[in-house]
Amino acid sequence: MAQVPASGKLLVDPRYSTNDQEESILQDIITRFPNVVLMKQTAQLRAMMTIIRDKETPKEEFVFYADRLIRLLIEEALNELPFEKKEVTTPLDVSYHGVSFYSKICGVSIVRAGESMESGLRAVCRGCRIGKILIQRDETTAEPKLIYEKLPADIRDRWVMLLDPMCATAGSVCKAIEVLLRLGVKEERIIFVNILAAPQGIERVFKEYPKVRMVTAAVDICLNSRYYIVPGIGDFGDRYFGTM
């Protein structure tokens, strides 16, 4: 059995894979890219992934379970932030030695699909500032092109949760990271949070930006000829916002 940190037995849907195939992919990713944090593969997580992968799932149900999953992802990503020791006094006048967040954080969503993750971040980080980056493919060069950015003025002093539910070719996320670095954000302070990734996308992210951290719920097998993740979810933004 592949030993994946912080995970239990890897449950595999036999419709698209075998245990050995999926575990081999996950083991390879974890071994080669130590900055990838894979969520613990519990039955609850796999059940939610099954619902949002199902093409027959109606929009309302898709959004409900996607939101649940996103919140769990954000909670997992918060573990990657630095903490400092803090002592408080309980209502029983007894000291408790705990911790508190050490640094300011903000979210940055890659428009449009990344906006689906904003409410999950706000739900667990009250008052968290959120910026946006819009990236589209240049029809002439086929390369990602920055169209729009609206980010906190002090973003260089913050840890950044970069939000995009899918990591296929990683063109958009790499462009977004480029923008953040240009604005003074430290590479090691960027945490890329996504639901589903392809091995090709992960490899590109860490080839270009090895100090970034990535938190994901699942890693799939590959990309198809249209650069969709397989077995995948489909177009997450279209399904979430009902624009299919």
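Heads up, the Cβ atoms here are built off N, Cα and C, so glycines get one too.
Just so you know, the substitutions we noted aren't modelled in this structure.
Listed in sequence order, R239, Y240, G242 are the same-chain residues six or more apart from K59 (mutagenesis position) with CB atoms under 8 A from its CB. Under the DSSP three-state reduction, K59 (mutagenesis position) is assigned to helix. A mutagenesis experiment is reported in Swiss-Prot for this position, K59 to A, and the note states: GTP-induced enzymatic activation is reduced 4-fold.
Taking all protein chains in view, 21 other C-beta atoms sit within 10 angstroms of the C-beta of R158 (GTP binding site). According to Swiss-Prot, the GTP binding site annotation covers K59, R68, Y102, S103, K104, I105, R129, R158.
Its Cβ placed at the centre, R68 (mutagenesis position) has 16 other Cβ atoms within 10 Å. In Swiss-Prot, a mutagenesis experiment is listed as R68 to A, annotated with the note GTP-induced enzymatic activation is reduced 2-fold.
As annotated by Swiss-Prot, 5-phospho-alpha-D-ribose 1-diphosphate binding site applies to R112, R137, D164, P165, M166, C167, A168, T169, A170, G171, S172, D235, with the evidence given as experimental evidence. Within 10 Å of the C-beta of A170 (5-phospho-alpha-D-ribose 1-diphosphate binding site) there are 28 other C-beta atoms, taking all protein chains into account. DSSP assigns A170 (5-phospho-alpha-D-ribose 1-diphosphate binding site) to coil in the three-state reduction, outside any helix or strand.
As a published mutagenesis entry, C128 to V appears in Swiss-Prot alongside the note: No effect on activity. Far less oxidation sensitive than wild-type. Classification of C128 (mutagenesis position) by DSSP places it in coil, neither helical nor stranded.
According to DSSP, K150 (mutagenesis position) sits within a strand segment. A simple way to gauge crowding: the CB of K150 (mutagenesis position) has 11 other CB atoms within 10 angstroms, across all the protein chains here. The annotation that Swiss-Prot gives for the mutagenesis experiment K150 to A reads: GTP-induced enzymatic activation is reduced 4-fold.
Annotation source Swiss-Prot lists uracil binding site at I229, G234, D235, F236, citing experimental evidence. The DSSP secondary structure for I229 (uracil binding site) is strand.
Here Swiss-Prot notes a mutagenesis experiment, D235 to A or N, with the remark: No enzymatic activity.
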Longest CA-CA distance among R112, R137, D164, P165, M166, C167, A168, T169, A170, G171, S172, D235, per record bound to 5-phospho-alpha-D-ribose 1-diphosphate, angstrom: 18
Beyond the site residues I229, G234, D235, F236: chain residues whose C-beta lies within 8 Å of the centroid, for uracil: M166, L196, Y228, G232, I233, G237, D238, R239
Between S172 (5-phospho-alpha-D-ribose 1-diphosphate binding site) and K104 (GTP binding site), the C-alpha gap once rounded to whole angstrom: 25
